[in-house]
Structures are given as C-alpha cells and as structure tokens.
Amino acid sequence: MKLSRRSFMKANAVAAAAAAAGLSVPGVARAVVGQQEAIKWDKAPCRFCGTGCGVLVGTQQGRVVACQGDPDAPVNRGLNCIKGYFLPKIMYGKDRLTQPLLRMKNGKYDKEGEFTPITWDQAFDVMEEKFKTALKEKGPESIGMFGSGQWTIWEGYAASKLFKAGFRSNNIDPNARHCMASAVVGFMRTFGMDEPMGCYDDIEQADAFVLWGANMAEMHPILWSRITNRRLSNQNVTVAVLSTYQHRSFELADNGIIFTPQSDLVILNYIANYIIQNNAINQDFFSKHVNLRKGATDIGYGLRPTHPLEKAAKNPGSDASEPMSFEDYKAFVAEYTLEKTAEMTGVPKDQLEQLAQLYADPNKKVISYWTMGFNQHTRGVWANNLVYNLHLLTGKISQPGCGPFSLTGQPSACGTAREVGTFAHRLPADMVVTNEKHRDICEKKWNIPSGTIPAKIGLHAVAQDRALKDGKLNVYWTMCTNNMQAGPNINEERMPGWRDPRNFIIVSDPYPTVSALAADLILPTAMWVEKEGAYGNAERRTQFWRQQVQAPGEAKSDLWQLVQFSRRFKTEEVWPEDLLAKKPELRGKTLYEVLYATPEVSKFPVSELAEDQLNDESRELGFYLQKGLFEEYAWFGRGHGHDLAPFDDYHKARGLRWPVVNGKETQWRYSEGNDPYVKAGEGYKFYGKPDGKAVIFALPFEPAAEAPDEEYDLWLSTGRVLEHWHTGSMTRRVPELHRAFPEAVLFIHPLDAKARDLRRGDKVKVVSRRGEVISIVETRGRNRPPQGLVYMPFFDAAQLVNKLTLDATDPLSKETDFKKCAVKLEKV
C-alpha cells in the first residue's frame, strides 16, 4: 500500500495511541488509515456507558469499519476507553440474528418447540393473537414490556405511548430500574426534579473527589482520566474512595476506605454530625434554601408480602416524612459519633475524620460521585438523600467544582428511561401517572380520550418477574436488555415465569442472549448506527446521530417494531366504549394512526433528510418519524426546566445540556447566573419544590436484607469489569475484549481461600439460598476483597451469578440490591 506523508503520520498516531491504551491496532483500522478517501466519517455517541463519549464512525461499503475518539467531543476530547476502540466489532458477531425465530413444532407455535425462522408478518400474527387474547380475557394488566436505558429517546417515547396510551397498561419498565431508580427517587425527594445539577466541567475545578460505591477507573474510565489528570497536576487536590472491596480506583486514592456492607449509611450520618459539631454549616445558604424532614423508618425490603422481613416491617414501602427542627436533626445525627461509626463500619477513625474534613472545609470544593454501590442498595434512596445532606449543609452545590453527582451506567438511562418516563410510574419531564393533572396534560397533547392513561402504577421490574411466575402477567415483550442474565434471583423468580406455558415471551435483540434463548419469539434487532438515534448522558447532555449503515438481513430497529406492530390494533379492540364515546372520531382507527401517524408527528417530510441519508423507518413511512416524535416529546419539558433544543440543533452540535433556553445550554442548575430559571437576586432556587427549597432528610442506619451467618458465611457483591459491558452480549463478541477477560472469576481474599483449602485457579461452587454456580478462584488481580467478602462480575453467560442474588429491593425505588447477599463456597 502506498501511503502519503499525511497517511503515514496518521498511521503512526493510531499506533501510538493504541500502544498508550494497551491495545493492538485492529487490522481493519490499520488498513483504514491509508484509505481515508474511501471512508465516510460521521459522529455518534458511544454505544456503551452513561459517560456519553463522542466517537467518529468510519463506514465503507455498507459496514462500520473503524471508530475513533471525536476530538471535538467535549466529554472525551478524542479519547476512547478500551471498549470504545472496538465499537465496530460489536455489530458483526458470527451469531448476529437476521430473521425472526419462533418456537415451533409440527409447523405451529409450541412452548417446547425449536426456534424456527419465520417472516415478520408471521411474527406479528402470533404476537397480535397473544396480545389480543390477553387483553380480552384479563385486561391491560396482563401484558407488559421491559425496556432499556439503551433505547434511543424516540424508541422509549414510542414504547411508552404504545403501552400507556394505546394498550392502557402502565406495565412498562426499563432495565434502568436495576441501576438508576434509587437516584431518581433520591433526586425527586430532595430537589423535586430528577438528574444532577452539575456537569463534567466540575472536574477541572474541584479540590476533592469522593467516590461512594463507584469504581470509575473501570466503569467510567474517560471521566477517571480527567480526574486523574486533575489530581496529578495539582498537589492540593484530594481523592477519597469508599467501597466494600479494593479496586482499581484505589490506586489514585489519598484516602481509600473499605467499609462493612450497608454501613455507608452510618458514615454519611457521621459526616453530617461532624459538620454540625465543627460549626461548618454554611448558615446563609442553609437558612435560605433548605428544609428539614424526618423520614419514615423500618420500611421493609421490597420482597414478596409473605416474606418474614416484610411481615415484620412496621412501615413497609413508606415514603412518608414530617418536618423537624434543626435541634432535632442535630440530636438525630449526634448519635453517629466517631467511635460508634468506626465500630459499625470497620473503618479506622483517622480515615473517617479525614473524609469528614473534606466536606467541612469551607475552602474545599468537593464533588461526590456514586453509581451502583449506592443505588443497588436496599436503602439506596436514603443513601442518595444522605449524600445530598452533606452538600446542602455546606452549600457545596450548584457551583463550578462542587456538588453531588450520580453517574449513570447506560448510554440513555437519563435521556430515555428517566426523561422520557419509561418507568411504570412516570410520564415525560418528571410527570407521574398518579397525578391527574399530569395524565390530563399527556392525554390532551396526544389527542386521546380523557381517562385513557391508567392512574395505577404499573409493575416494576422485579414485580414483573413475580407476576409472570404467578400467572398474572401473560404476554411480555423485552427490548434492548438481557434481564434473564442481568436480573436477580433467576431460579426462583424469573425462569419459572418465562417458561410457564400460560405466558408468551418476546425478546427483541441483535444476538441470541440468555434472555432470547429463554423466550418464545426472538425478533432480530438493528443496533447503534444501523438506525437514527439519540441518547441522553449523565450530565444532561442530549446527543444525536444519523443512521450510517443498514442492519443485516431482516433485522429492524426497536422503533420500527413498535410502530409497525401498532398497526395491528384498532381503538375499539383496546379501549372501552366509554372512552371511545369521548372521542368518536378515533373509532375505527389503528393505534398507528392515533399514536404515530398523527398531524403532530407526521408533519415533518422525508425531504428534510439529505437525498443520500439513510433512515429506513422514515423512508418506509413517508414522514420524518424521529423528528416528529422528538418534537412532540420535547414539548412536555419546554418552559418547565427540562427544555430541549430544536431537533435540528442536535445534529449540528456535539450534544447540549438541558435546560437549553434561547439556544444556550445549562452547566449548573439551580444557581443564579448559571440557570435561566433562577432570577436575579434569588441566589439559589430549587424550583422542583413549591417553595424553592431543597430537603435535608434524617434517615438512620438499617441492616441489609441478608447477611452472612454460620452456614452462608461470606458476603457476595456483584458488578462489572473494564473489558465487558453488563452481560457481555456485545463485548464478548469482540475477540480482543474476550481474550482480555474470557470468563468470570470469583475474587476472594487469600486467607478466606486458604481457610477453605482453595488455591488460585481452582474451580469452586458458590452457593446461596437460591442457587449455585461454578466459578474460578482468583486471589490476586485488580479486585481485592477484604476477608469475609467475595466479588464476582456478571458478564459471563456460562456463570449466571444472578442465580445467587436476592430479589430484595429498595422499597421506595424498587431497585434491586445486587451488592449484598450471603453465600458459602464448596471446592469442586
């Protein structure tokens, strides 16, 4: 190959960057460097985590052949993590699904049959029959959908409309229930609005970083690179890391803290006590912008009502609270002394004091980061509320360089699951189904009869499993998620319902995942840049991308599937007569006509697309579907502090952080001069609350739902590793990533292994009260648990660690605690 000087320099740059990242350059990328003229490049956000890195996607001859960090992307500034560099390969696994597959025997659907290729029409025929039968015989509560924080914004919006408005069922929930629900409820309780007030620009201005249950070095490596740069370039910057086991983020920590599982609640209250005792309250901020409330306690563990722990709870599921005085709050946290905290947590006193001093020092700008260690917690909402307390006591919030920041794990857990409102209780822009006014706003905008959207909260993720097992939920469609592997308590609460002959399970996915193979019908699905999309990341940044290639075979996007399936239903088949009587003009129309092909949605012509621009859905339907859905959805938040920019602006920009008012994005919410909703002279205004004040909650320590005992003598914590993402359904199909971490292992303290006659590399049976798996002993490596705790990642389909986990949830958020259950080990 003959290279120009420019191409030669680019080739060297690629090789150098790859070497610095510890990578070999994929052969296809090597070839690409010298063939720039043949490659078409376009922008997109990364397909993986909630950081929202920008990438440049290289396509050639209808395939994605290369990917590089986008130097113009403000999030990552041209840098990718190891997963981002291999994005092209996630799309071309050898087992990519290209046609619908139905379990059949003797030419007909059979629950025990073999997967057999069928057409899309045949697939929709079977689905139509199953949905209509369930709706007719048992009503809207017998059908459900499990969606995703990986849906595009308009896919989530279309799904929510179809179920909540079309089928009149709120039984739709996203997999973000398993990762971000506690953050959502925490934000709503404290501030009255969801999502962080700060942004990534805080990193370069902060004096201290505190990680609560967040291994950012592996789970948010690009943000970690920015924190590392800040720490190493300024000797006065401090990093504290709190976890139940030692991981890679500890390598940068000035104060690395290992605490007993569940006792983070104790540490949080101790710091609040320290702030008060040392007169470190920002009195001006506190007196003007904060209310105090005492929350209900002994609220249970989100288990089945028949479980002994639920029967014993005095206030199961209670979100109640009552006003309290400062003196009462001071007395409440005073119980969390240094001595008591050290005893309950196992953390040395000097480390606790160092941590508390960071928050108490008025000259230190502090950012608190957290992810699943806080959220996947039976008191996850409380943990979120308690960390907000520290920032509200000190006034370290809504200003550059300081604030509490909940990091998301999925690319659009914020933009789709939360902002669109695909949770069983939510509607767009923080509205909820239980509020009559909110339902009325949606019904009027959607031009459907008053009373169409049910007021009853639908089934959340874990409740869906239980309802399937109990035969109450009979038709279940999952999209863009692998919950059979990712959800808790597989043996007792999920697999029985999926394989129950009363139930029909549909899985839409690009690959034959554990979930797909447990289903009755598999729908082949387009992924990432095989469709036009939009994600919303952790810092409220909404990012768009164009369709850049076509999906293989007959694979179709989730949006196409939802919209085309809606054609199978007429209003009189899904709505009662009293609703139809309110809008007789809708009688005889299909849900496609009522929900999607409306004047509001269909008013943008396909001619707005460039002549050579791919957009399979819009060109098939004859109007710009994505733009119509987005503009209708964006209407709900404009003028209400959730303002999104016009559709076309996002295709021009590298994302914009809402609220976007008069073309300007917002970096810091709730503070004067930064937020357009805070007027001059107000200073701060937490306008999600009627009085503009945030809430400090008094909430105590309460124990975990399950803890080690004489028989099951170890804590088990589960999570991720750098090389793989969630269940590995994409990353394990990338040879380089698979080789880097080919199978899950059980990380264990060497002394715990020795006490059980186990050595590194031994096979071991990990047993809980719910199931067992075989894994490999690892006494070294990146994760170093303390004695009494073992850690196991969940990416490996051959080691389904969620056979072990308990389906205990936070009673307020309904989010599962994947970090704490009890296990024992048996040598194999």
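Keep in mind that glycine also has a Cβ here, set from the backbone N, Cα and C atoms.
Residues as originally present; substitutions not included.
According to Swiss-Prot, the feature [4Fe-4S] cluster binding site maps to CYS46, CYS49, CYS53, CYS81. Around the Cβ of CYS46 ([4Fe-4S] cluster binding site), a 10 Å sphere holds 28 further Cβ atoms from the protein chains shown.
Here Swiss-Prot flags LYS83, GLN150, ASN175, CYS179, 212-219, 243-247, 262-264, MET372, GLN376, ASN482, 508-509, LYS531, ASP558, 718-727, ASN802, LYS819 as Mo-bis(molybdopterin guanine dinucleotide) binding site, drawing on experimental evidence. Look at MET372 (Mo-bis(molybdopterin guanine dinucleotide) binding site): DSSP puts it in a helix. Around MET372 (Mo-bis(molybdopterin guanine dinucleotide) binding site), the C-beta neighbours below 8 angstroms that are at least 6 residues distant in the chain are CYS179, GLY213, ALA214, GLY409, GLY719, PHE818, LYS819.
Marked as substrate binding site by Swiss-Prot on the basis of similarity to another entry: PHE794. Sequence-distant neighbours of PHE794 (substrate binding site) (same chain, 6+ apart, CB under 8 A from its CB) are GLN485, ALA486, THR718, GLY719, ARG720, HIS726, THR727, ALA744, VAL801, ASN802, PHE818.
If you look up Swiss-Prot, you'll see 39-95 marked as domain '4Fe-4S Mo/W bis-MGD-type'.
One mutagenesis experiment catalogued in Swiss-Prot, ARG6 to Gln, is accompanied by this note: Impairs interaction with NapD. Lack of nitrate reductase activity. Tat transport is blocked.
For the published mutagenesis LYS10 to Gln, Swiss-Prot gives the following note: Impairs interaction with NapD. Slight decrease in nitrate reductase activity. Minor defect in Tat transport.
ALA17 to Leu appears in Swiss-Prot as a mutagenesis experiment; the accompanying note says: Impairs interaction with NapD.
Under the heading of mutagenesis, Swiss-Prot lists ALA17 to Gln and annotates it as follows: Impairs interaction with NapD. Decrease in nitrate reductase activity. Defect in Tat transport.
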Nearest recorded site to LYS531 (Mo-bis(molybdopterin guanine dinucleotide) binding site) by CA-CA distance, among binding-site residues CYS46, CYS53, CYS81: CYS46
Local Cβ density at GLN246 (Mo-bis(molybdopterin guanine dinucleotide) binding site) - other Cβ atoms counted within 10 Å: 21
Spatial separation of CYS46 ([4Fe-4S] cluster binding site) from LYS83 (Mo-bis(molybdopterin guanine dinucleotide) binding site) - C-alpha basis, Å: 9
Where GLU218 (Mo-bis(molybdopterin guanine dinucleotide) binding site) falls in three-state DSSP terms: helix
Cβ-Cβ neighbours of HIS726 (Mo-bis(molybdopterin guanine dinucleotide) binding site) (radius 10 Å): 23
Sparsest-packed of the listed binding-site residues (LYS83, LYS531) - C-beta count within 10 angstroms: LYS83
Cβ neighbour count (within 10 Å, all chains shown) around CYS81 ([4Fe-4S] cluster binding site): 25
Same chain, 6+ residues apart, C-beta under 8 Å of the C-beta of GLU218 (Mo-bis(molybdopterin guanine dinucleotide) binding site), given in sequence order: HIS247, ARG248, SER249, ARG720, VAL721, LEU722, ARG782
Non-site residues, in chain order, whose CB comes within 8 A of the mean position of the CB atoms of CYS46, CYS49, CYS53, CYS81 at [4Fe-4S] cluster: PHE48, THR51, GLY52, ASN76, ASN80, LYS83, GLY84, PRO221, ILE222
Spatial separation of GLN246 (Mo-bis(molybdopterin guanine dinucleotide) binding site) from CYS49 ([4Fe-4S] cluster binding site) - C-alpha basis, Å: 22
